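The block underneath contains the structure these notes are about, expressed in structure tokens.
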Amino acid sequence: MSELKTGHAGHNPWASVANSGPISILSYCGSSILMTVTNKFVVNLKDFNMNFVMLFVQSLVCTITLIILRILGYAKFRSLNKTDAKNWFPISFLLVLMIYTSSKALQYLAVPIYTIFKNLTIILIAYGEVLFFGGSVTSMELSSFLLMVLSSVVATWGDQQAVAAKAASLAEGAAGAVASFNPGYFWMFTNCITSALFVLIMRKRIKLTNFKDFDTMFYNNVLALPILLLFSFCVEDWSSVNLTNNFSNDSLTAMIISGVASVGISYCSGWCVRVTSSTTYSMVGALNKLPIALSGLIFFDAPRNFLSILSIFIGFLSGIIYAVAKQKKQQAQPLRK
């Protein structure tokens, strides 16, 4: 069992908060926005090329934070044991693949392009729920998915306009380099698949193992540590020169901040999946790209044009339609649960 220490055992005011769908969604939104922005900052630092190390720091911070909370009596979760570790290891492995491919995609792609494939993940997860959990997708929900994809396509057109304008201002050789294949598409395609598998399989394993939020957070991160370190030693450059370039004061500070942000996203992602559904979790993740797009205008010099702004409005419209569709579905099935 895992829980947050809340005081007396009688009526627990925190119980309603811990099982609140809207609060879990808002918490997940805030933490995931902070996580994405800090990750984008880290991977865009000059000469930074040790993504696995960055992700290792994040998981290490999460693990240490949980252990401290447990010592202080504010958190309870299952101790690491062989049976649970064996059952949960595939989830942690998928988590490593998901967060690594996400960091590589953010490194090479603009946020609007990144959003397109995240929206495709929503559809994969929605129909994955149909296959694995007996769920259903209404025509109204499908309409919201299509609108979300449309908002991403419109954002991409805006991004392409900006790229074309930039290429036109460059010399012919540089323009050719701009037009060359972007490896970010490969990373995004891989991230799309691993994200869908992670969310669907984690939800199933949570039901089978009866993991609570802190259990999920602890096992996700502590099992990811050796995987991340092994991958880093295998594929990343650990020479003294490269370590010096990667571990500057700016990069270390940014990695610590991103590690703190990962504490929130690690807890809130499991919390959101438990009290809502994996489709709602993924849709909220896609809606996060809207404020992230706005932060990109401020921090990351994202394209500023009519199409970029239009995509934001279409995205919010799709979110409203999705919320109404979910409400109608619940009203049509009042006796379930």
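Including glycine, each Cβ sits where the backbone N, Cα and C put it.
Original residues only: the substitutions mentioned are not part of this model.
A 10 Å cutoff on Cβ-Cβ distances gives THR280 (mutagenesis position) a total of 21 other Cβ atoms nearby, all chains included. Per Swiss-Prot, the feature GDP-alpha-D-mannose binding site maps to THR279, THR280, TYR281, SER282, MET283, VAL284, GLY285, ALA286, LEU287, ASN288, LYS289, LEU290, PRO291.
One mutagenesis experiment catalogued in Swiss-Prot, SER278 to Cys, is accompanied by this note: In VIG4-2; increases drug sensitivity and decreases protein glycolysis.
Per Swiss-Prot, mutagenesis THR280 to Ala is noted as: Decreases transport activity and GDP-mannose-binding. According to its DSSP assignment, THR280 (mutagenesis position) is helical.
SER282 to Ala appears in Swiss-Prot as a published mutagenesis result, with the remark: Decreases transport activity and GDP-mannose-binding.
Here the residue is the original one, while Swiss-Prot reports the published mutagenesis GLY285 to Ala or Asp with the comment Decreases transport activity and GDP-mannose-binding.
Under its mutagenesis entries, Swiss-Prot includes ALA286 to Val with the note: In VIG4-1; increases drug sensitivity and decreases protein glycolysis.
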Distance, PRO291 (GDP-alpha-D-mannose binding site) to THR280 (mutagenesis position) (CA atoms, angstrom): 18
For PRO291 (GDP-alpha-D-mannose binding site), the same-chain residues 6+ apart in sequence with C-beta under 8 angstroms from its C-beta are CYS29, ILE33
